[in-house]
Amino acid sequence: MLIGKRISGRYQILRVIGGGGMANVYLAEDIILDREVAIKILRFDYANDNEFIRRFRREAQSASSLDHPNIVSIYDLGEEDDIYYIVMEYVEGMTLKEYITANGPLHPKEALNIMEQIVSAIAHAHQNQIVHRDIKPHNILIDHMGNIKVTDFGIATALSSTTITHTNSVLGSVHYLSPEQARGGLATKKSDIYALGIVLFELLTGRIPFDGESAVSIALKHLQAETPSAKRWNPSVPQSVENIILKATAKDPFHRYETAEDMEADIKTAFDADRLNEKRFTIQEDEEMTKAIPIIKDEELAKAAGEKEAEVTTAQENKTKKNGKRKKWPWVLLTICLVFITAGILAVTVFPSLFMPKDVKIPDVSGMEYEKAAGLLEKEGLQVDSEVLEISDEKIEEGLMVKTDPKADTTVKEGATVTLYKSTGKAKTEIGDVTGQTVDQAKKALKDQGFNHVTVNEVNDEKNAGTVIDQNPSAGTELVPSEDQVKLTVSIGPEDITLRDLKTYSKEAASGYLEDNGLKLVEKEAYSDDVPEGQVVKQKPAAGTAVKPGNEVEVTFSLGPEKKPAKTVKEKVKIPYEPENEGDELQVQIAVDDADHSISDTYEEFKIKEPTERTIELKIEPGQKGYYQVMVNNKVVSYKTIEYPKDE
């Protein structure tokens, strides 16, 4: 039991999240980097099987050499106590197979969005000379945001490798297997392209194109049967999209896309207006194709040689007898004429069936597939017209035969030509474009076309409330009005935005938040002793208020504390006179440190012969201090620090 086990002292296994024939996948915690990872562990049954170990390691080596947003990242590879493991990126979501089961068939636009990511990943692998060889929805992950990750390169092979496995022991899944793999050929880049076409078919229809009771029967269908039309199960599929499937799944690799990049380019342009109604993709048969030459047996050669000898001998004999026969020829000619006349009379009167074709009743082939219907007609001795005509029918499924011309049970002569009519299904109507209309207008327009199964999905959008912003199927799609459903996506207007509390936001952060939510900033400024300069002081409407995109929000930003003026302080200073000898002059220096003076400079200098009083003026800034000192004969006699005066 691996749950709870710590591998390599680093990966704590939490629970099982998946598994396959070769390995199980667990959710684990990387305790060093504090993140969730997926860890694939080779089954214990194969821990001693060198081939499986080699294939397991190849998966890590193949994927780790690739760097693409749609390929699962490989973090680590190792072995501990016969536990072989690969540590990889954890994708929180589900497999594409599970997604199709839950949501299929998908809308063509969603299907192509998914396929574009998958094909981009495979194109990157091909550029690095790696063929995946097991492309299927089970090996593709999709997260909750619709992002795709291709995984499971367990049987991927480098094209330059000398260990490419031939498919006589077929690896991969038979439902997605290319014809060349099914017949035992090499898996190439074009084999991956074939599998991509099958995946696109499954996305659009919710089903696989070929199924059967055994792997062999399915493989035979890949070899022999044409890929069915996706439109049969999803009429909303444009021809440009179906053509991608048909080209990718061509039986001969020569007729497929040359590269995955070519397929990706077609996917990106499939909904361009000039492509939506393009002609169906078909493969032109080469008129100069080599025809089979029947084998001539030895006996036939001998017979032909004998006949030639007989001709030569007869010619020689005839030459000898020629003169004798000339006399008998009128009697011979008369005898031959009598024989032919007698035979003609007998043929017309006694044996008419020898010259007249027999009567045949045309069988009823309605509801049959073309091959079965044509076979039945030919069995009755009838010729089948090469051109099959199409006709709508309310009861017979699309693609099956409806009727013949002449009609069933009509008696005709053997060898007569019969024309087949194939059902296109129930009569279809091309749905109009109702986007941009109000929901009531759209419903009326659709009802006028006969569409009664209309559902509405309401979403927030910038368009006015009640406006149709999307329709599914898209305009121009042919549908059966009495059966097919039309889904309208209708705007209920922009979603309300609940304002955040913008306090402590800088001007840049506040304006960015409002812009991201489509709100207009009305900027104001005010002094604040509490809020640092440049930050939000207040907002209007208040935090928690619901507003619509486009509304104005008034935001007041702090200018910081309001600046006070510098103040002048007057100080009276008494200077003592204390000479060593009476009558000596004393040198006085006054220094001031304030807004206008530096303590290193002399504010005032003079001489005294008696005690003196002076008034000093100091200019002090708010929050600052003033200072003065008095020196007599270079000796400090007084000094003082003065605070900024408080307001009265």
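Numbers here mean position along the shown chain, with the first residue as 1.
Even glycines carry a Cβ here, placed using N, Cα and C.
Here Swiss-Prot flags Asp134 as active site, proton acceptor, drawing on sequence analysis. In the shown protein chains, 20 other C-beta atoms lie within 10 A of the C-beta of Asp134 (active site, proton acceptor).
DSSP assigns Ile17 (ATP binding site) to a strand segment in the three-state reduction. Ile17 (ATP binding site) counts 15 other C-beta atoms within 10 Å of its own C-beta, drawing on all protein chains shown. Residues or ranges marked as ATP binding site in Swiss-Prot: Ile17, Gly18, Gly19, Gly20, Gly21, Met22, Ala23, Asn24, Val25, Lys40.
The feature domain 'Protein kinase' is assigned by Swiss-Prot to 11-271.
Taken from Swiss-Prot, the feature domain 'PASTA 1' applies to 356-424. Over the domain 'PASTA 1' (356-424) the predicted model carries a mean pLDDT of 89.
Here Swiss-Prot notes a mutagenesis experiment, Lys40 to Arg, with the remark: Abolishes autophosphorylation and decreases spore production and biofilm formation. No phosphorylation of YezB. DSSP assigns Lys40 (mutagenesis position) to a strand. Using a 10 Å Cβ-Cβ cutoff, Lys40 (mutagenesis position) registers 25 neighbours.
Looking at Swiss-Prot, the entry for mutagenesis of Lys40 to Ala says: Does not support germination in response to peptidoglycan.
Among the sequence features in Swiss-Prot, the mutagenesis site Thr162 to Ala is noted as follows: 4-fold reduction in activity. Abolished activity; when associated with A-163; A-165 and A-167.
Looking at Swiss-Prot, the entry for mutagenesis of Thr163 to Ala says: 4-fold reduction in activity. Abolished activity; when associated with A-162; A-165 and A-167.
According to Swiss-Prot, the experimentally introduced change Thr165 to Ala is described as follows: 4-fold reduction in activity. Abolished activity; when associated with A-162; A-163 and A-167.
What Swiss-Prot says about the mutagenesis result for Thr167 to Ala is this: 4-fold reduction in activity. Abolished activity; when associated with A-162; A-163 and A-165.
DSSP assigns Ser214 (mutagenesis position) to coil in the three-state reduction, outside any helix or strand. Quoted from Swiss-Prot, the note attached to the mutagenesis of Ser214 to Ala states: 4-fold reduction in activity.
Quoted from Swiss-Prot, the note on mutagenesis experiment Thr290 to Ala is: Slightly reduced activity.
Here the residue is the original one, while Swiss-Prot reports the published mutagenesis Thr313 to Ala with the comment Unchanged activity.
Mutagenesis annotation in Swiss-Prot: Thr320 to Ala, described as 2-fold reduction in activity; the structure shown retains the original residue.
Ranked by how many other Cβ atoms sit within 10 Å of their Cβ, the binding-site residues Ala23, Val25 place Val25 at the bottom. Take the Cα of Ile17 (ATP binding site) and measure to each of the recorded positions Lys40, Asp134, Ser214: the nearest one is Lys40. All chains included, 9 other C-beta atoms sit within 10 angstroms of the C-beta of Ser214 (mutagenesis position). Taking DSSP states H, G and I as helix and E and B as strand, the domain 'PASTA 1' (356-424) has 10 helix, 23 strand, 36 coil. For Gly19 (ATP binding site), applying a Cβ distance below 8 Å and a minimum sequence separation of six or more within one chain yields Val25.
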